[in-house]
Every structure is written in structure tokens, then in C-alpha cells.
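Novice: If you scroll down you'll find the structure; I have some questions about it.
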Amino acid sequence: LPTLSHEAFGDIYLFEGELPNTLTTSNNNQLSLSKQHAKDGEQSLKWQYQPQATLTLNNIVNYQDDKNTATPLTFMMWIYNEKPQSSPLTLAFKQNNKIALSFNAELNFTGWRGIAVPFRDMQGSATGQLDQLVITAPNQAGTLFFDQIIMSVPLDNRWAVPDYQTPYVNNAVNTMVSKNWSALLMYDQMFQAHYPTLNFDTEFRDDQTEMASIYQRFEYYQGIRSDKKITPDMLDKHLALWEKLVLTQHADGSITGKALDHPNRQHFMKVEGVFSEGTQKALLDANMLRDVGKTLLQTAIYLRSDSLSATDRKKLEERYLLGTRYVLEQGFTRGSGYQIITHVGYQTRELFDAWFIGRHVLAKNNLLAPTQQAMMWYNATGRIFEKNNEIVDANVDILNTQLQWMIKSLLMLPDYQQRQQALAQLQSWLNKTILSSKGVAGGFKSDGSIFHHSQHYPAYAKDAFGGLAPSVYALSDSPFRLSTSAHERLKDVLLKMRIYTKETQIPVVLSGRHPTGLHKIGIAPFKWMALAGTPDGKQKLDTTLSAAYAKLDNKTHFEGINAESEPVGAWAMNYASMAIQRRASTQSPQQSWLAIARGFSRYLVGNESYENNNRYGRYLQYGQLEIIPADLTQSGFSHAGWDWNRYPGTTTIHLPYNELEAKLNQLPAAGIEEMLLSTESYSGANTLNNNSMFAMKLHGHSKYQQQSLRANKSYFLFDNRVIALGSGIENDDKQHTTETTLFQFAVPKLQSVIINGKKVNQLDTQLTLNNADTLIDPTGNLYKLTKGQTVKFSYQKQHSLDDRNSKPTEQLFATAVISHGKAPSNENYEYAIAIEAQNNKAPEYTVLQHNDQLHAVKDKITQEEGYAFFEATKLKSADATLLSSDAPVMVMAKIQNQQLTLSIVNPDLNLYQGREKDQFDDKGNQIEVSVYSRHWLTAESQSTNSTITVKGIWKLTTPQPGVIIKHHNNNTLITTTTIQATPTVINLVK
């Protein structure tokens with residue numbers, strides 16, 4: 001490896017060969033290459049300096065940054081300090097022998113520290129060619145070691161962070177979406193404001209009455225057992241892991257070994273065209289933080305065993321202390337931003353658990369303070385002092401990767417009073433956080449949705465509970481337990497997770513950017529939340545959660561509680577723009593099928609696409625109706641061969657994949673991604689008597705010249721019967737066909753579809769149907785169409801592209817779509833589905849109205865009615881209970897024995913009113929914006945009022961807040977107030 005390498009954006013010093021001739025130093029200051037310390041390779045630059053001495057690097061840097069660049073050019077280096085200094089190192093870039101840009105780096109540390117300073121954060125202003133970097137020593141003589149000096153490199157604007165060495169760097173991170181990773185200094189200062197000093201000069205004990213259970217429960221969760229038998233073979237294998245790390249402790253106490261690193265810090269090194277292959281290889285040669293953590297954790301667990309001999313215990317303890325000191329010396333310590341620290345929580349859990357489990361060993365060896373401080377710093381524990389009015393969301397990344405270790409960092413404080421006060425503050429913060437989720441900000445919504453990336457996101461929800469459930473369990477038998485309302489919210493959200501998933505599998509319509517059919521929710525959180533007891537704290541076991549856990553884990557019972565049957569019922573979750581319906585299978589009553597209808601709106605994004613995820617997912621929420629069979633093995637989804645234009649139930653323009661593929665931009669306040677919003681506010685669900693409905697106004701996006709695509713869509717679900725209506729289907733695309741997909745079903749075993757009574761499973765079958773046809777898919781769901789609609793059916797090998805990498809995929813599929821032709825105008829559709837149809841019987845129903853203003857139906861068996869008012873309108877049907885609505889609402893109604901039950905909701909979350917000017921161009925077309933940049937991201941839902949008119953004179957059975965009844969012309973006017981798109985159920989009598 002060279003000492004100096006010339007790279008695309010600037011030179012880099014690796015110091016592996018001879019002393020380079022580009023370096024000069026002022027008199028009497030010694031420069032040499034040293035093997036004492038190194039961050040890469042085996043050598044670093046050793047500078048023995050006198051006060052105010054200078055070291056000059058004669059390298060040209062071409063500095064030119066766009067004002068709003070997402071990857072500002074950045075200077076990076078690693079410094080090893082043997083002795084803390086009170087005055088800083090000054091670094092100045094010169095242009096024509098004059099200082100153009102400069103900055104300070106504090107030297108108040110020992111060991112390694114990395115600095116990353118964007119040129120735009122330096123003092124001064126300059127562009128163009130910079131000729132020299134002059135480093136000026138502090139006021140006292142000393143020795144510093146430098147390595148991996150990168151003169152200039154593009155770095156994502158979210159990654160450089162302020163820390164103790166360079167507190168002025170990139171203070172924008174304090175308000176970024178990613179602040180939980182990067183605003184470590186801000187959170188550290190919050191903690192310091194309340195605890196200027198922490199007392200480590202006292203004996204560490206963890207057996208005090210009101211806290212002992214927290215330590216015990218965390219250790220029970222982690223499987224710590226003193227009776228664990230450690231065999232000689234286990235010990236040998238474990239010690240071999242330490243040999244692999246090649247760590248050497250020297251007489252002066254310093255430790256050499258490969259650099260300690262983590263994947264997200266290495267990301268910038270892997271960007272194509274930034275570093276040559278040799279340089280990249282040198283930079284990436286490291287001990288990974290997570291691997292070191294895993295080895296330390298196993299050592300800590302072994303050290304808790306009573307079966308160790310004194311000799312073996314000594315061996316393990318030496319390794320444990322060596323590994324801990326190595327991590328700290330590498331710069332992974334309080335106050336250090338480690339150059340880049342984003343997403344490090346995914347790499348640290350084992351390390352921090354190792355320190356928590358080995359806390360008594362650390363205390364005995366004077367390492368409790370630095371390890372506790374590092375845990376507190378990297379988990380941003382200081383956020384427990386966030387002001388109440390600033391807590392507007394719950395970030396699942398925090399709950400998953402930081403919360404547990406925030407708590408454990410406080411449990412490692414030896415001063416009992418400080419620990420007690422800090423835990424009480426954490427309790428208050430956690431209660432508030434769980435109950436705060438404004439607008440489309442992250443966290444736990446009142447309807448059971450769990451938000452991340454400003455949308456209901458089960459893939460992240462499972463991770464949130466992965467970290468949250470053990471924490472709730474650990475705290476629940478102590479004075480620091482959750483409040484009843486916070487615990488209740490978590491229980492509700494967790495129980496909902498097993499409603500909208502099937503045997504832990506996340507439906508495709510809820511898959512976010514992972515439409516692979518492979519993602520599942522975790523089961524363990526149900527166990528730990530069950531063992532945390534009831535929300536009111538009165539019972540040590542939550543039996544509802546126990547029954548759910550037993551079912552999900554395929555056990556007959558758990559803690560003496562029998563497993564539940566799979567859920568049945570209907571649910572409206574309007575923060576997810578979603579209706580859910582489940583019924584027990586006729587073949588297997590313990591199991592239930594799952595139907596989910598879902599849309600999107602001007603508040604809720606319709607897709608999330610990244611460079612290597614969900615490239616073709618634009619239509620995912622265009623009114624999809626996903627039906628998952630009671631027997632999950634019969635599912636019709638296959639990632640291979642799937643036509644991304646044809647999610648079941650969606651109305652779409654069928655495009656070639658090169659046109660359907662997401663064209664990614666980096667928008668202000670966002671990463672490189674696509675998350676498109678609609679212009680419409682009407683999308684959501686309603687329920688009554690365990691039946692449901694869903695409706696939406698669909699509008700395509702002008703980013704892809706699809707602003708002319710519109711449709712009003714609805715589903716009405718009564719038991720196993722679904723009535724699907726569409727109207728106002730239009731667009732001006734004359735090149736491609738518009739279609740509504742009935743089903744797309746993988747048939748790898750040539751499973752049959754029954755069409756008008758005849759079995760079809762012959763490959764390359766292509767049919768055009770247009771006569772009130774009946775189709776039955778391979779799981780027995782019957783689709784019945786009304787006359788006058790053209791259905792295209794195919795049974796063939798289907799070729800597609802992988803959504804992650806565009807590689808070709810294929811599978812056999814049976815597919816049926818209603819064709820609306822090219823550039824349709826005011827088209828509509830009507831079909832019904834009998835899920836698990838009995839005796840090939842189609843649903844019986846009456847359409848009360850089917851036009852652009854209103855979709856309304858009546859189910860024959862239940863006599864229930866459903867109304868999707870897309871706008872204010874009157875009804876013309878003699879069979880309808882309703883006469884009109886003065887606003888866009890959804891209503892479900894049932895008359896029985898002189899009683900009328902209504903469920904009314906306006907699905908508009910109403911987070912803002914009117915149109916946002918910056919979302920439209922001067923022609924009125926929608927502009928792509930990031931939801932993260934919206935001022936209404938954390939807005940409160942505002943109430944909306946609507947009045948419906950019902951035939952006849954009706955009165956409330958009991959007075960109801962927010963419901964006003966008036967009578968006019970022998971009819972009843974009912975005014976309701978909707979907030980957060982939550983349905984209002986009203987009971988009336990004649």
C-alpha cells in the first residue's frame with residue numbers, strides 16, 4: 001500500500017510506505033512513520049511537536065460544492081492522542097498562500113478519534129483550487145499520530161455529525177428525520193444540563209428492592225443462567241474467536257489491532273468512482289463492531305456461569321477487558337462521532353448487552369464509567385429530557401435499536417439517587433412518546449396503525465416491538481412501569497398486528513418497499529408483553545396476549561392459557577387507509593381467511609420505492625383487495641413472475657416495466673426514494689356489525705404523465721361476500737390499456753380455475769369473456785361479473801422482473817382482468833366475490849346507486865347497506881334507508897326491529913385544508929414532493945362535520961356527544977363530527 005494515493009476527489013494519506021515528500025514541518029518538530037498505532041495497515045504518521053508548531057500538507061484540493069448538494073465535499077482524518085490537551089489543533093486550507101478555510105479540532109481525549117468536517121462548515125469562504133493544508137499544534141508540546149487523512153471526499157449530508165472534537169459540524173442533524181442517530185451531541189447536552197456530573201465514586205449495586213426486578217427480568221429475557229455448563233470444547237471454540245480478532249496489549253496499556261468499523265461508516269468508501277480498488281480494500285479491512293460485540297457478549301454470558309474454573313474465568317476476564325479497552329481506545333466512546341455514526345444501533349446491541357451483563361467485572365476494573373458513558377452517548381439517552389411539547393412522535397428505530405440500551409445505560413449508574421431520578425424521567429418520556437403520534441409522524445396511532453416513514457409499516461412495527469416488548473416486561477414489576485394508557489395503546493397495536501397479518505406473514509398490500517411475500521412479524525413480543533401483565537398492573541399475566549402468543553407460536557397453550565382461534569371480525573384503520581375483514585374457514589374453523597382493501601391519499605403515500613427495493617410498486621395501493629386464504633399454503637402470490645401492473649382489485653394503466661419503473665430523485669428533507677402522494681383526501685374504511693367497506697378516489701401522478709387517470713372505487717364486505725364497484729374511470733393514455741384486476745394467481749402445479757362451470761388449466765389459454773361470467777380461483781373464491789364487461793383471462797407462463805434488481809423472473813399464472821380499453825372515458829365496473837364460495841353460489845345484493853357521486857349497495861342476507869358518498873348528493877333508490885349526504889362520507893346502515901344502527905365516517909384525515917401551492921405547477925399538475933418536507937407532517941387531525949338524511953323519524957336511544965338530530969319533512973337529519981377518520985356508531989329508534 002502507498003503512503004499517499006491520488007483519488008478522484010482528493011488525495012488520501014495511508015502512511016504505509018516511506019515518509020512522503022509532500023509533508024513539511026516547522027523547525028525542531030519530528031515527523032516519522034510509526035508502527036505504535038494505526039487505523040489502517042500497520043503505520044501512522046507520528047508528529048512530535050513543540051507549542052504552535054506547524055505541519056504542512058502540500059496537496060491540491062479542488063473545492064466546488066453546489067449550494068444544496070446532498071453530498072458535500074468533506075475533509076476526514078483519524079487522530080491518536082496519548083495525552084488530553086486543553087487547547088485545540090487548528091487546520092487551515094490555504095489558497096495563494098492565504099488562509100481560505102479553517103477549523104479547530106479539540107484534543108481533550110486519549111486514544112483514536114475520527115473527524116469529518118464538510119468544507120462548507122469551515123470558517124471562511126472559498127471555492128476553486130486550495131493549495132495547502134496547514135496544521136497548527138496546540139499551546140503545549142506533545143505527540144500526535146495521524147492516519148487515513150482524506151483531503152476531500154463526497155459525504156452524504158446526513159452523515160457528518162457534531163461531537164466533542166468538532167461541535168460546529170453539520171448542526172442541521174439536530175432537526176433531521178435521522179436525528180435519533182446523529183444528534184448525539186444535542187442529546188448529550190440535554191443530559192448534561194440535568195446531570196453536570198455523574199457520581200462513579202461509589203460502590204455499584206443492583207440489588208436494591210425497587211430496582212432488582214429490572215436487572216433480573218432483563219437477564220431472564222437474555223437467558224443469563226449461573227447454572228449454564230461451559231464445556232472445554234465450548235471454551236476452546238470461544239477463545240478461538242478472540243484469536244481471530246488479533247488484539248495486542250502493549251506495555252503502555254495501548255492496544256493494537258485492525259480498525260473497529262461498522263457498515264454505515266464504510267458506505268461512503270464503496271461509492272463507485274470515489275476510491276481506487278487498492279485504497280478501498282485498505283479502508284475496508286477492519287474488525288466489524290457487531291462481530292466484536294458478539295464475541296464480547298458470549299464472553300460476558302460465559303463469565304456468569306458458576307461452572308468455570310478459576311483459570312478459565314481469569315482467561316475469559318482478560319479477554320473481556322481487552323476487548324472492552326480496544327473498543328474504547330478505537331474511539332467508540334462518549335463524545336465521539338466516529339466520523340459517521342448513522343444507523344449504528346443495528347450494530348451495537350450485542351456490545352452494549354455484553355457491558356450490561358458484565359457490569360460487575362467492569363466496576364471491579366474501573367471501566368464502569370467509560371462503558372456507561374459510551375452506552376448513554378450512542379443511545380442518545382439524553383432524549384429523556386426532551387420537552388413535552390416537542391415529543392410529537394415515536395421513532396421505531398429508537399424503540400428497536402436504542403430504548404433497551406437507554407434503560408440499561410441508566411441501570412449502570414452506581415449512584416442510587418441519580419439512577420432512580422433518571423429512570424423516573426425515562427418512564428415519563430416513554431409514556432409520553434408511546435401516546436404521541438401526531439399527523440403522519442411515527443409511532444402508535446389510535447386506530448392500531450404503527451407508523452414509520454410516515455405510513456403504516458408492519459415490517460418496521462415488528463422491529464419496534466422487538467426492542468420495546470422486553471423493555472416493557474423488564475420495567476413492569478417496578479415503580480418505573482408504563483402508565484395504564486401507554487401500556488393499553490401498545491397492547492392494542494400489538495393485537496392488531498395479528499389481525500392484519502396471516503400466521504405472522506405480512507400481506508403484500510402492507511409490504512411497503514418489500515413486496516416479496518417473505519416478511520413476517522415477530523412472535524416473541526407477544527410473549528414478553530403477555531408476561532408484562534395487564535395494562536392496569538393488577539394481573540401478572542395478560543391472558544389475551546398469552547392466547548394470541550400461543551396461537552402464533554403453534555402451541556396449544558402458554559402459561560396455562562389456551563391458544564386462541566385466528567381472529568374474526570371487521571376493522572377500519574384509516575391511518576392505514578385500510579379495511580380488514582376476517583371470517584373462520586368453513587373447512588377449518590380454527591383458521592380464518594383475511595381480506596384487506598387499501599388505498600392512499602394526499603396525506604398517506606401510495607408507494608415506497610428505493611434503488612434496490614420495489615422498483616415497480618407504483619400501483620400497490622391503487623385500491624388493492626388482497627384475499628389471503630385460511631390455508632396459507634394455498635396463497636396465489638408468487639414474487640417470481642408477478643405482473644406489477646396487476647395487484648388484485650387495482651385499477652391501473654398497464655405499462656411495460658421500463659415505464660413502470662420508479663425514477664428516483666433526492667428531494668429536500670428526503671433520501672433517494674419515491675413516495676408519491678395523491679391529490680385526493682377521500683380514501684378509507686368503515687365498519688358496522690363486523691362487516692366493512694372501503695372506498696377511494698383514485699388519482700394518478702403527473703410525475704409519470706398519469707394525472708388524467710381517475711377512478712372512484714369501492715368494496716362492500718358482508719361476511720364472505722364482497723361487492724366491488726368502480727365509476728368515472730378515465731385517462732388520456734391512447735397507447736396502453738386501462739384495466740381492473742380481478743385476480744392474479746400463481747399456478748405452479750397447474751391448479752384449475754373454473755370459468756362458467758368448466759375447469760381450465762391448459763397452458764397458453766387466452767379467453768375474452770363478456771357475458772355475466774363466473775370465475776372461481778384455485779382457492780375457491782368465486783368472482784361474478786355483471787353483463788356488459790369485457791374480461792381478459794390468461795393461463796400461461798408469465799415473465800416479470802425482480803423488484804430489487806430487475807433480473808428476469810417467471811412463473812405460471814392464471815390472471816383475470818376487466819379491460820376498460822385505451823383512453824377510457826367515464827367507464828365503470830361491477831363484480832362480486834364469494835370468498836370460500838359454498839355450492840358455487842354468487843353473492844346476492846342490490847345496487848342502490850352506482851354513479852360518480854355515490855356507490856351504494858344492500859346485502860340480501862344481512863339486509864345491511866353500505867354507502868360511499870364521493871361528494872354531496874341525493875339518492876334515487878326506493879330501497880335505500882338514506883336520502884342524501886351533504887359531504888363526502890361513508891355510511892353503513894342496518895334496520896332491525898324498529899331500530900336503526902348507523903356507522904358514519906368522513907375518511908379525510910384533514911391534516912391541512914385547501915391546496916398546497918408548492919405541490920402544483922402553473923398548469924395545475926401535481927409536483928413530486930417528499931412527505932417528510934410537509935408542514936402538516938405533525939399536524940393534528942381537524943374535525944369535519946357532515947349531515948346525512950334518513951327516511952322517517954328516528955331518535956337517539958341515548959344522547960350522544962357530537963351527534964345532532966333534527967327532523968324535517970318526516971325525515972331525520974343526522975349531523976356527526978369526525979376526527980382522525982374514526983367511525984361514529986349511532987343507535988336510533990323509531
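Quick reminder: no glycine exception, Cβ is built from N, Cα and C everywhere.
Modelled residues match the original; the substitutions are not represented.
Listed in Swiss-Prot is the mutagenesis experiment His343 to Ala, annotated as follows: Loss of activity on both chondroitin 6-sulfate and dermatan sulfate. Here the residue is the original one, while Swiss-Prot reports the published mutagenesis His452 to Ala with the comment Slight decrease in substrate affinity, but greatly reduced (100-fold) catalytic efficiency. While the structure shown retains the original residue, Swiss-Prot records the mutagenesis experiment His453 to Ala with this note: Loss of activity on both chondroitin 6-sulfate and dermatan sulfate. Summarising the annotation, Swiss-Prot assigns active site, proton acceptor to His453 and lists a curator's inference as the type of evidence. Swiss-Prot documents His456 to Ala as a published mutagenesis change and attaches the note 3-fold decrease in catalytic efficiency with both chondroitin 6-sulfate and dermatan sulfate. Here Swiss-Prot describes Tyr460 to Ala as a published mutagenesis experiment; the accompanying note says: Loss of activity on both chondroitin 6-sulfate and dermatan sulfate. The active site, proton donor annotation in Swiss-Prot covers Tyr460.
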Novice: Determine the minimum-neighbour residue: among His343, His452, listed as mutagenesis positions, which Cβ has the fewest other Cβ atoms within 10 angstroms?
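Specialist: Checked His343, His452; of these mutagenesis positions, fewest Cβ neighbours within 10 Å: His343.
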Novice: Within 10 angstroms of the C-beta of Tyr460 (mutagenesis position), what count of other C-beta atoms is obtained when all protein chains are considered?
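Specialist: Other Cβ atoms within 10 Å of Tyr460 (mutagenesis position): 21.
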Novice: If one measures from the C-alpha of His343 (mutagenesis position) to the C-alpha of Tyr460 (mutagenesis position), what distance in angstrom results, rounded to a whole number?
Specialist: 14
Novice: In this structure, which of the mutagenesis positions His453, His456 has the fewest other Cβ atoms within 10 Å of its Cβ?
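Specialist: Checked His453, His456; of these mutagenesis positions, fewest Cβ neighbours within 10 Å: His453.
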Novice: Three-state secondary structure of His343 (mutagenesis position) from DSSP?
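Specialist: Note: His343 (mutagenesis position) is coil by DSSP, not helix or strand.
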Novice: In which DSSP state, out of helix, strand and coil, do we find His453 (mutagenesis position)?
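Specialist: Assignment for His453 (mutagenesis position) reads coil.
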Novice: Tell me the coarse DSSP state (helix, strand, coil) of Tyr460 (mutagenesis position).
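Specialist: Assignment for Tyr460 (mutagenesis position) reads helix.
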